[in-house]
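What Swiss-Prot records for this protein:
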- Glu44 to Ala: Does not affect interaction with TASL (MUTAGEN)
- Glu47 to Ala: Does not affect interaction with TASL (MUTAGEN)
- Glu465 to Lys: Abolished transmembrane transporter activity. Abolished interaction with TASL (MUTAGEN)
Amino acid sequence: MEGSGGGAGERAPLLGARRAAAAAAAAGAFAGRRAACGAVLLTELLERAAFYGITSNLVLFLNGAPFCWEGAQASEALLLFMGLTYLGSPFGGWLADARLGRARAILLSLALYLLGMLAFPLLAAPATRAALCGSARLLNCTAPGPDAAARCCSPATFAGLVLVGLGVATVKANITPFGADQVKDRGPEATRRFFNWFYWSINLGAILSLGGIAYIQQNVSFVTGYAIPTVCVGLAFVVFLCGQSVFITKPPDGSAFTDMFKILTYSCCSQKRSGERQSNGEGIGVFQQSSKQSLFDSCKMSHGGPFTEEKVEDVKALVKIVPVFLALIPYWTVYFQMQTTYVLQSLHLRIPEISNITTTPHTLPAAWLTMFDAVLILLLIPLKDKLVDPILRRHGLLPSSLKRIAVGMFFVMCSAFAAGILESKRLNLVKEKTINQTIGNVVYHAADLSLWWQVPQYLLIGISEIFASIAGLEFAYSAAPKSMQSAIMGLFFFFSGVGSFVGSGLLALVSIKAIGWMSSHTDFGNINGCYLNYYFFLLAAIQGATLLLFLIISVKYDHHRDHQRSRANGVPTSRRA
């Protein structure tokens, strides 16, 4: 950093030296760390392949015999599961920071993940399913009746989902900062590039899973289709275990969450005590002086509090970050529709056959459309990393992470709007002509409208990820104080999970008979008597309103950050944060 007393002539050589150092760091960002980074990226690739192996066709699995859950019920279960994988992230971050360290926490969570994954091939196999669900219950769940709305075999299904969800949550909270730790001493450019390739690995795992596992599940067998992701988790455990010799690891040094809650509690109590003194006419001068200070300053030792200056400043930084995470909730609500309501919509469009070799024709897996999102990311991230970002950086035009998040919000809003327009057209066509198609041994009454009309909404979500998701990860890691990186990464994923739960709650709300947008309660998977288009338009409207709010938040945050940097560098600024 530049000294506050240096003149322009002193700052220019220093600035040139910093640029040269940055260029050197970019050239050798991963030198000597490739084995460690490779092990982290391969672990994440295998874990994501397993995750998408569960989520890509879970709606179809629960929608079909012998489970026969309604389409809305299956979508709600998947949204709840994905919400759990994110909501549990703060606990995973706390476990690593306070007890185990990141490396051991990841290993433990992968073992728990594997245990939960074993439930799904057992549920899919008839011989073991009866032991888990009860044979009498299975015989009745395929026939509509007064108990049609009940979820067949729900205890075993949700038990497996909870175990997997807790494992995913802990991996998610820790593997991202753990991977960044391998290169963080190489500077912010190395960290930015690591996040690009980390997200690239996530989507490569998704493509492998959606391309192979989803096809096997839909056209061959759910037993085999769920056994493969179980093996992937086992391999991820082995890869990460073997990488222990090359990883940069740190022992647990206390939880930032514990300090955070203590400081928040103390500051609230301190404010209350000050208010009581003012109401009694005591210490008015002291109160007037403290009111000009931050709410948290009373916690500092320099102000008579029990906490160090550094810990209090870390919590103050956290408070400034949380509004950004809150504004991302509607983004995640729309994003998670990709594997739930978008799949329901796919199953009610004309799905082409891709093979007539077998006695039963193989159809294009509905989950394959998610690959358009993943393939787009796979192609554009290297282009962005190697060409676009360097050009923008040279010209000083590289947007901040918050501006990129705002662009991502716009594209995800367009995706929900496109889905609503398509669903409106589908509902009109299905009244004129209905075709019956068998997908995964379930008969769906679909509109005579090609599945390929869904491609735009998936591509729009893919574009949104390149901006919002990657920038969100980068923001969560770079804006966090060093002592709170795991905690803030956990909070980032926590609010992502809130978005999934909001989607599940909205879906349940519009499914009640008083509203009647979703579940018709006449057919387990049929959405032809529903108004899914209204749900999509509602999501687009919520995201649009949030985008306007986020623009205000992001401008204020960027102005404050620039003001702080200018003060730190001794450069006068006329802008007010």
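Quick reminder: no glycine exception, Cβ is built from N, Cα and C everywhere.
Features recorded in Swiss-Prot, as mapped to the structure shown.
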residue: Glu44; record: mutagenesis position; Cβ contacts under 8 Å, 6 or more apart: Ile175, Gly179, Phe198, Ser201, Ile202, Gly205
residue: Glu47; record: mutagenesis position; Cβ contacts under 8 Å, 6 or more apart: Leu110, Tyr113, Val168, Val171, Ile175, Gly205, Cys232, Val233, Ala236
residue: Glu465; record: mutagenesis position; Cβ contacts under 8 Å, 6 or more apart: Tyr199, Tyr335, Asp373, Ile377, Gly408
